[in-house]
Amino acid sequence: MNQIDRLLTIMQRLRDPENGCPWDKEQTFATIAPYTLEETYEVLDAIAREDFDDLRGELGDLLFQVVFYAQMAQEEGRFDFNDICAAISDKLERRHPHVFADSSAENSSEVLARWEQIKTEERAQKAQHSALDDIPRSLPALMRAQKIQKRCANVGFDWTTLGPVVDKVYEEIDEVMYEARQAVVDQAKLEEEMGDLLFATVNLARHLGTKAEIALQKANEKFERRFREVERIVAARGLEMTGVDLETMEEVWQQVKRQEIDL
């Protein structure tokens, strides 16, 4: 028995109506979904840390999620694991005609352009009414914003130069500050303008070839790393963070930044 068949057999036993695991038998697509998201982020974290031993385990956990969904779908007569494998295999062959058919592609740019063209044709066959119809609402907000913008760009609704993109960011900053400076701040309006600013910033990232979600993740990690070092230095001075003034913390923060730059 190969390892995939072993895993499928384990899943079947876990869901066995009579002798299976009580917890696994109770689960549904909806109850498992949050675990899928959690496992996905754990995979990303292992990649970011370049911990490949951990990555192997996390990928296994993520694969188990797929097997879990396949088992539940099979029980309901919808599809099984083989159907999932067939669907992705068909899609990969269909979207790589330069490998599996008589088409050709000279570089990655041509591959991506053809990929998007094929996806557009597939959406048309599904009778979707908008280029945005199948963008998951459950995506992280920055990632979803970038995908929305990319779809719009694919049909020509996009600036072709960087200047207007940058101007839009400054325009949205002005609108945020206008709302923030009102005598009575309308929080709903301020939130709306902040959203517009974030959306415009994501668009700038997209035009610069950067993935906004990844960029913010890295910024979070950098800030966390530096702040932990500030805490360490302050503690080494025999002080508590809550008892240190902002000026001192800023001085330590700049020290930490210089240390990183010098490395």
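Keep in mind that glycine also has a Cβ here, set from the backbone N, Cα and C atoms.
Over all protein chains present, the Cβ of Glu191 (ATP 1 binding site) has 12 other Cβ atoms lying within 10 Å. In the three-state DSSP scheme, Glu191 (ATP 1 binding site) is classed as helix. Residues annotated as ATP 1 binding site in Swiss-Prot, with experimental evidence given as evidence: Lys168, Val169, Tyr170, Glu171, Glu172, Glu175, Lys189, Leu190, Glu191, Glu192, Asp196.
Residues annotated as Mg(2+) binding site in Swiss-Prot: Glu172, Glu175, Glu193, Asp196. Around Glu172 (mutagenesis position), the same-chain residues at least 6 positions away in sequence with a Cβ under 8 Å from its Cβ are Glu193, Asp196, Leu197, Phe199, Ala200.
Among the features that Swiss-Prot reports, ATP 2 binding site is placed at Lys222, Phe223, Glu224, Arg225, Arg226, Trp253. Summarising the environment of Trp253 (ATP 2 binding site), the number of other Cβ atoms within 10 Å of its Cβ, over all protein chains shown, is 17.
Swiss-Prot lists Arg95 to Ala among its mutagenesis entries, and the accompanying note reads: Does not affect nucleotide pyrophosphohydrolysis activity. When other Cβ atoms within 10 Å of the Cβ of Arg95 (mutagenesis position) are tallied across all protein chains shown, the result is 18.
According to its DSSP assignment, Lys119 (mutagenesis position) is helical. For the mutagenesis experiment Lys119 to Ala, the note given by Swiss-Prot reads: Does not affect the nucleotide pyrophosphohydrolysis activity.
Record note (Swiss-Prot) on the mutagenesis of Lys168 to Ala: Does not affect nucleotide pyrophosphohydrolysis activity. Lys168 (mutagenesis position) falls within a helical segment according to DSSP.
There are 14 other Cβ atoms within 10 Å of the Cβ belonging to Glu171 (mutagenesis position). Swiss-Prot lists Glu171 to Ala among its mutagenesis entries, and the accompanying note reads: Does not affect nucleotide pyrophosphohydrolysis activity.
Recorded in Swiss-Prot as a mutagenesis result, Glu172 to Ala carries the remark: Loss of pyrophosphohydrolysis activity against both ATP and dTTP.
Per Swiss-Prot, mutagenesis Glu193 to Ala is noted as: Loss of pyrophosphohydrolysis activity against both ATP and dTTP.
Quoted from Swiss-Prot, the note attached to the mutagenesis of Asp196 to Ala states: Loss of pyrophosphohydrolysis activity against both ATP and dTTP. Packing around Asp196 (mutagenesis position) is summarised by its Cβ count: 17 other Cβ atoms lie within 10 angstroms of its Cβ, all protein chains included.
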Checklist entry - CA-CA, which of the recorded positions Lys119, Glu171, Glu175, Glu191 lies nearest Arg225 (ATP 2 binding site)? => result Glu191
Checklist entry - When a 10 Å sphere is centred on the Cβ of Arg226 (ATP 2 binding site), how many other Cβ atoms does it contain? => result 16
Checklist entry - Expressed to the nearest Å, what is the distance separating Lys222 (ATP 2 binding site) and Tyr170 (ATP 1 binding site) at their Cα atoms? => result 25
Checklist entry - Just the number: how many Å between the Cα atoms of Arg226 (ATP 2 binding site) and Lys189 (ATP 1 binding site)? => result 34
